[in-house]
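Note sheet for the following structure.
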Amino acid sequence: MLILKGTKTVDLSKDELTEIIGQFDRVHIDLGTGDGRNIYKLAINDQNTFYIGIDPVKENLFDISKKIIKKPSKGGLSNVVFVIAAAESLPFELKNIADSISILFPWGTLLEYVIKPNRDILSNVADLAKKEAHFEFVTTYSDSYEEAEIKKRGLPLLSKAYFLSEQYKAELSNSGFRIDDVKELDNEYVKQFNSLWAKRLAFGRKRSFFRVSGHVSKH
């Protein structure tokens with residue numbers, strides 16, 4: 001699979017990945033990791049977990065990718081890697097390794113896959129996880145601010161009731177995700193996240209955010 005080192009993509013084999021993650025207690029995968037700033041912050045504060053950020057747009061990751069290969073005294077980290085891949089083509093090397101998975105503030109097609117559960121895509125995401133791994137999806141959009149995107153993708157209006165509906169829970173379950181909890185949250189909650197996109201949302205106009213969490217039940 002292709003990973004980013006600085007501004008260059010290099011190949012990382014399954015054996016090489018296995019050797020690396022064997023040095024850590026846990027593995028966390030963040031799909032649609034954006035600029036990588038959020039998992040970089042998490043990796044700094046949790047040296048026992050190996051963080052894998054996945055995103056198809058490598059250019060957005062250059063700043064953080066250049067930082068993690070520096071000396072530790074200059075911000076370098078050994079417990080984070082960025083994989084260049086889209087949700088539609090996840091590397092087989094990542095199968096069955098994650099203790100937890102997150103999809104935070106997705107947009108575009110990834111948002112659509114989560115809100116209108118795409119069984120093929122989400123089943124492949126579930127395949128990245130170990131049995132009973134934890135998952136967290138945090139989403140937001142508003143008919144007051146993103147009406148065009150909602151119409152373009154045929155998205156439903158977001159509500160806690162939508163995520164708790166039997167239809168949504170069943171569709172997510174068919175993809176391998178068992179919902180344990182749904183929370184409606186506000187801008188203040190999002191201020192803890194470090195990506196530029198999250199900061200833009202957190203400090204922008206007032207809106208609701210929905211956190212769906214649970215466990216992977218596919219295996």
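The backbone N, Cα and C atoms fix where each Cβ goes, and this holds for glycine too.
The C-beta environment of SER195 (mutagenesis position), restricted to residues of the same chain at least 6 apart in sequence and closer than 8 Å, consists of GLY34, ASP35, GLY36, ARG37, ASN38, LEU104, PHE105. Swiss-Prot lists GLY32, ASN38, ASP55, ALA87, GLU88, LEU104, PHE105, PRO106, TRP107, GLY108, THR109, SER195, LEU196, TRP197 with the feature S-adenosyl-L-methionine binding site.
Quoted from Swiss-Prot, the note attached to the mutagenesis of ASP30 to Ala states: Loss of kanamycin resistance. Strong decrease in methyltransferase activity. DSSP assigns ASP30 (mutagenesis position) to a strand segment in the three-state reduction.
Record note (Swiss-Prot) on the mutagenesis of ASP55 to Ala: Decrease in kanamycin resistance. Decrease in methyltransferase activity. Neighbours of ASP55 (mutagenesis position), defined as other CB atoms within 10 A of its CB across all chains, total 23.
Listed in Swiss-Prot is the mutagenesis experiment GLU88 to Ala, annotated as follows: No change in kanamycin resistance. When Cβ atoms from all protein chains are considered, those within 10 Å of GLU88 (mutagenesis position) total 13, not counting its own.
Under mutagenesis, Swiss-Prot gives PRO106 to Ala with this note: No change in kanamycin resistance. Decrease in methyltransferase activity. Note: PRO106 (mutagenesis position) has non-local neighbours GLY32, TYR113, VAL114, PHE137, THR139, i.e. same-chain residues 6+ apart with C-beta under 8 A of its own C-beta.
Around TRP107 (mutagenesis position), the C-beta neighbours below 8 angstroms that are at least 6 residues distant in the chain are TRP197. According to Swiss-Prot, the mutagenesis experiment TRP107 to Ala carries the following note: Loss of kanamycin resistance. Strong decrease in methyltransferase activity.
As a published mutagenesis entry, THR109 to Ala appears in Swiss-Prot alongside the note: No change in kanamycin resistance. Within 10 Å of the C-beta of THR109 (mutagenesis position) there are 15 other C-beta atoms, taking all protein chains into account.
Among the sequence features in Swiss-Prot, the mutagenesis site PHE177 to Ala is noted as follows: No change in kanamycin resistance. Decrease in methyltransferase activity. Counting every protein chain shown, 28 other Cβ atoms lie within 10 Å of the Cβ of PHE177 (mutagenesis position).
The secondary structure of SER195 (mutagenesis position), as reduced to three states from DSSP, is coil rather than helix or strand. Swiss-Prot gives this note for the published mutagenesis SER195 to Ala: No change in kanamycin resistance.
Here the residue is the original one, but Swiss-Prot notes a mutagenesis experiment at this spot, TRP197 to Ala: Loss of kanamycin resistance. Strong decrease in methyltransferase activity.
Taking Cα separation as the measure, GLU88 (mutagenesis position) is nearest to THR109 of the recorded positions THR109, PHE177, LEU196. For the recorded positions PHE105, TRP197, the greatest number of Cβ atoms within 10 Å around a candidate Cβ is found at PHE105. DSSP assigns PHE105 (S-adenosyl-L-methionine binding site) to coil in the three-state reduction, outside any helix or strand. Across the residues annotated as binding S-adenosyl-L-methionine (GLY32, ASN38, ASP55, ALA87, GLU88, LEU104, PHE105, PRO106, TRP107, GLY108, THR109, SER195, LEU196, TRP197), the widest Cα-Cα separation comes to 24 Å.
A helical conformation is recorded for GLU88 (mutagenesis position) in the three-state DSSP classification.
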